[in-house]
Amino acid sequence: MEFKKVAKETAITLQSYLTYQAVRLISQQLSETNPGQAIWLGEFSKRHPIQESDLYLEAMMLENKELVLRILTVRENLAEGVLEFLPEMVLSQIKQSNGNHRRSLLERLTQVDSSSTDQTEPNPGESDTSEDSE
């Protein structure tokens, strides 16, 4: 497996997600303190996809350097707070989710097996109901 490649791609995805969360938090704050700038941020975010966080921030640098600095600060603070808990939390949630999916799959497999067995093998002592109705 390519653990290093997967880790790098995961880090990029997490970076973009933390940028999104920072923008969301700042937008909420601005809606209370500076509604005009909150509207501007919303419009900017519609024009520039935040999924590519580095491109998003580079585009914003051309229009609003102060807001970029605020996003960078909030994103870094979020990262510091989240990354402390993340490894253990992710592993725990994946193990729990995998267990739930395996249990569900096993239940479905046993239901399919028992229903196909019921259809092919009549229970002893049961008579064919079509003969009784004649």
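Backbone N, Cα and C atoms are what each Cβ position is placed from, and that goes for glycine too.
Here the original residues stay in place, and none of the substitutions has been built in.
Under DSSP, Y17 (mutagenesis position) is assigned to a helix (H, G or I) in the three-state scheme. For Y17 (mutagenesis position), no same-chain residue 6+ apart in sequence has a C-beta under 8 angstroms from its C-beta. Swiss-Prot lists Y17 to A among its mutagenesis entries, and the accompanying note reads: Assembles about 50% RbcL8.
Sequence-distant contacts of Y20 (mutagenesis position), defined as residues of its own chain at least six apart whose C-beta falls under 8 angstroms from its C-beta, comprise I50, S53. According to Swiss-Prot, the mutagenesis experiment Y20 to A or L carries this note: Assembles about 50% RbcL8.
When other Cβ atoms within 10 Å of the Cβ of Q29 (mutagenesis position) are tallied across all protein chains shown, the result is 14. A mutagenesis experiment is reported in Swiss-Prot for this position, Q29 to A, and the note states: No longer assembles RbcL8, forms a larger misassembled complex, no active RuBisCO formed.
Annotation note: E32 (mutagenesis position) sits in a helical segment as assigned by DSSP. In the shown protein chains, 8 other C-beta atoms lie within 10 A of the C-beta of E32 (mutagenesis position). Among the mutagenesis experiments that Swiss-Prot reports, E32 to A is described with the note: No longer assembles RbcL8, no active RuBisCO formed.
Here Swiss-Prot describes R70 to A as a published mutagenesis experiment; the accompanying note says: No longer assembles RbcL8, no active RuBisCO formed. The C-beta environment of R70 (mutagenesis position), restricted to residues of the same chain at least 6 apart in sequence and closer than 8 Å, consists of I26.
Listed in sequence order, the same-chain residues six or more apart from R102 (mutagenesis position) with CB atoms under 8 A from its CB number zero; the list is none. Among the sequence features in Swiss-Prot, the mutagenesis site R102 to A is noted as follows: No longer assembles RbcL8, no active RuBisCO formed.
According to DSSP, R70 (mutagenesis position) sits within a helical segment.
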